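In Swiss-Prot this protein carries:
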- Val259 to Ala: Complete loss of GTP binding; when associated with A-260 (MUTAGEN)
- Asp260 to Ala: Complete loss of GTP binding; when associated with A-259 (MUTAGEN)
- Arg476 to Asp or Glu: Complete loss of RNA packaging and decreased capsid assembly (MUTAGEN)
- Arg476 to Gly, Lys or Trp: No effect on viral yield and virus systemic transport (MUTAGEN)
- Asn633 to Asp: Markedly reduced viral yield and loss of hability to cause a systemic infection in the host plant probably due to reduced RNA encapsidation (MUTAGEN)
- Asn633 to Ala: Loss of hability to cause a systemic infection in the host plant; no effect on encapsidation (MUTAGEN)
- Trp649 to Phe: Complete loss of viral RNA binding and capsid assembly (MUTAGEN)
- Trp649 to Ala or Asp: No effect (MUTAGEN)
- Val942 to Trp: Loss of capsid assembly (MUTAGEN)
- Phe1025 to Trp: Strongly reduces the efficiency of RNA packaging. No effect on particle assembly (MUTAGEN)
- Arg1026 to Asp: Complete loss of capsid assembly (MUTAGEN)
- Phe1027 to Trp: Slightly reduced viral particle yield (MUTAGEN)
Amino acid sequence: MFSFTEAKSKISLWTRSAAPLNNVYLSYSCRCGLGKRKLAGGCCSAPYITCYDSADFRRVQYLYFCLTRYCCLYFFLLLLADWFYKKSSIFFETEFSRGFRTWRKIVKLLYILPKFEMESIMSRGIPSGILEEKAIQFKRAKEGNKPLKDEIPKPEDMYVSHTSKWNVLRKMSQKTVDLSKAAAGMGFINKHMLTGNILAQPTTVLDIPVTKDKTLAMASDFIRKENLKTSAIHIGAIEIIIQSFASPESDLMGGFLLVDSLHTDTANAIRSIFVAPMRGGRPVRVVTFPNTLAPVSCDLNNRFKLICSLPNCDIVQGSQVAEVSVNVAGCATSIEKSHTPSQLYTEEFEKEGAVVVEYLGRQTYCAQPSNLPTEEKLRSLKFDFHVEQPSVLKLSNSCNAHFVKGESLKYSISGKEAENHAVHATVVSREGASAAPKQYDPILGRVLDPRNGNVAFPQMEQNLFALSLDDTSSVRGSLLDTKFAQTRVLLSKAMAGGDVLLDEYLYDVVNGQDFRATVAFLRTHVITGKIKVTATTNISDNSGCCLMLAINSGVRGKYSTDVYTICSQDSMTWNPGCKKNFSFTFNPNPCGDSWSAEMISRSRVRMTVICVSGWTLSPTTDVIAKLDWSIVNEKCEPTIYHLADCQNWLPLNRWMGKLTFPQGVTSEVRRMPLSIGGGAGATQAFLANMPNSWISMWRYFRGELHFEVTKMSSPYIKATVTFLIAFGNLSDAFGFYESFPHRIVQFAEVEEKCTLVFSQQEFVTAWSTQVNPRTTLEADGCPYLYAIIHDSTTGTISGDFNLGVKLVGIKDFCGIGSNPGIDGSRLLGAIAQGPVCAEASDVYSPCMIASTPPAPFSDVTAVTFDLINGKITPVGDDNWNTHIYNPPIMNVLRTAAWKSGTIHVQLNVRGAGVKRADWDGQVFVYLRQSMNPESYDARTFVISQPGSAMLNFSFDIIGPNSGFEFAESPWANQTTWYLECVATNPRQIQQFEVNMRFDPNFRVAGNILMPPFPLSTETPPLLKFRFRDIERSKRSVMVGHTATAA
């Protein structure tokens, strides 16, 4: 047990301070269970103390202390402690007093504390040096977490002040300063001006404000009668503060450019470049010193731009990544008093240029570009000075006067070494000139014209012609300057749907025209702007119709002008009853970014205007619509279809059909199939265009569908239509269509178009591009676009409510698998045809087949296959039995204007069933680009194998237009590819079959208007036999039976 004397000695040891304890709890054990006591601010020098962190139950057991023997010393120390308790005013009033009262209780309780042995006490204690180190670390952390301050220097540190004390006092009394009225030479600083937010996108551009908008001088129509004040501002320093919202442990990096938008040259515009991490936590601070003088105007806050780039941003697109604010310090200047930079600014700040303040060891980089002139650059410059005096009216006689051009001064300074004289001047006088002969000046080395005083440069020197005569730039200017043609289209009062109103080559539109840009259109070699068509007409308000203007890259044969065929490349539908004018732009070169008049002439670009839907109410007279053709300053962009790459946006322009709803309360239903890989047409023939043929290359597809719906009747006829996606097994009597996800479109009087978007969430899986024409609607298993009258169709005039639906394109297109093909076609927009191979497979599509004549005229016969245009031409004998299939690969080759890539060909040669010893036949195969006898063969093959043989080879289509080729086009003398087969014994060599497939690098662009492709009802010739009346399902049986019999 402790004695009272021992307890008092503990107090004496406690008052002798050795090391302060901050936030350390000392605890003891006693029988009465007294809790912990905090002795913050106290002292402890005992070597045997048990210390615990503040998170635990802190317990300090006071060990066996050596008690003092002298009672006088004890009472002296007790009185001294009591005096400190009462007189101290700093910390003892709180911490020490609390501890002192605790020790008074401890003195009373020490009598009942157990007596511990010295060994157990030493095993529980720790050295007091640990407590000292923790106190030092706490002090360092407390000092390191101070609030961040602005790093921008003060104006008085950057400039030498020239303002009077009165101006300084007046500035202090004003909350808002009008910069135009501020005293010249007065520095200013604007802090924490919000710039904007950095978004999660590739590039973000933010304006750097120099001052608050309300401090900018406003435009005024009067001038105050006072001395001129501030006219410009010197921008000395800009501090950009970027508060990132990203995670503090992310690897997000940001690149930033401080750009002066006054310059157009990149080398002069970029003022500072810096890269910094975009982690959250402490903000990124960048201090730049532009040292730029800017005039006070309303555009002051738009001059400097901050361009942000996030290369590895993983934040959701469009979200806010960081918030940007700026601090700006500068000085007001005028024509009387300019700014005077301080020595600190010129020697330190201006030399530094820009600096990124680093926090927590972040990786930051900063660069300050410079574009100072060099001696080599100075030599390449040429300074031209040209000053002309105004014209003077001169009196010729009493009844006549004329204007005479005044004198002009021309002065040129050039550093080119090619010129003998870098500096030359000419003064020209226009009056009193005589027709004196030209003479050569040996000093100038030029021919002088004494009449006008001009210096005549020889034509072999390029300086005179470099600025004007060899100008190859595109046509530019206003609509009046770029208008090159105008076309009149007659809208007959008897116009009906399907009528062709205008169909001619685009080049022929210019013939006979005499507008400002007509000559420029015809004579410019390279035109980079798109062609704009503006159509205007004015019809009665109660009438309506629908016209379509379409542009296609070419035509072949007796091509079809059906709306399904012509709208696939560039087209626009227009209802003059709803909209009196319309315009659209197009690129006549679909696989390049430039074109010329000669190019569209020789490639035969076709322009067609047709009537899709006739008059709702016929006008009393014919109507004229005018088309104005011009070149706009909009860069041409190619539209290329890639086989290997899944395109983000696949333009289709597929005409889904014309929907007619009669007036009344009946709920009419119209359905349009989304198996859009095939053509459309009538019985025994089908129409094909390039985009639909291209999409049929895949067996299945999926994507986000974008439809354009156009009102094609009078605006006085109204209806509300519901559009939805469902399968074809729904009958017209099904009354719960709107239980599916649907869109309701209410067409107003002047509502002409609307866009419908069906995302991929509408479809659980992909679906087939083609469906067999014999399959019923209940069994095809593919989605349909439904259009149902929501309420009723009504109007103040008689007539039907007509809608035109066009599938504009597919976003995020995904093609799946290889399409084996279907031969057949339904009516418009139903089903398609054909076989094809996918990019990753070796599936060949049957394209063409030819059988030798049963009774050949000679021992040598030949046939030529046009591999691109899909034609078979027998040579010397017309009794060949030929058949052309309609697979998607053939449809693409025939309907695509421009093609590029590799085509793999498989030629199967089948012979008669004779003995090998009796075989006496050879086949010579020639791959040619032209059938002219002067052209050489590209490849030559010889087949002498008995029975049958298979030949595999490939060829590349590479053309002059960005690698694309237009087969047999007069432009650039382009050719096509032919495969000529010559058989020496046609009685033994009986059949040639050509199969083809595309390589994954194959690409196409542009559409060719083609005639309808016939559908053959005959079975293709069979091996060794020619049965025309058997079913396809029996072919394998017949062939197998024949083989067994043989």
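Even glycines carry a Cβ here, placed using N, Cα and C.
Residues as originally present; substitutions not included.
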Cα of Asp260 (mutagenesis position) to Cα of Trp649 (mutagenesis position), in Å and rounded, measures 36
Considering Cα atoms only, can you say which of Val259, Arg476, Asn633, Val942 is the nearest neighbour of Trp649 (mutagenesis position) among these mutagenesis positions? Asn633
Tell me the Cα distance separating Val259 (mutagenesis position) from Arg476 (mutagenesis position), rounded to the nearest angstrom. 28
If you count the other CB atoms within 10 A of the CB of Asn633 (mutagenesis position), including all protein chains displayed, you should get 12
Separation of alpha carbons, Val259 (mutagenesis position) and Asn633 (mutagenesis position) (Å): 26
Given the mutagenesis positions Val259, Val942, which one is most crowded in terms of C-beta atoms within 10 angstroms? Val259
For Val259 (mutagenesis position) and Val942 (mutagenesis position), determine the Cα separation and express it in whole Å. 68
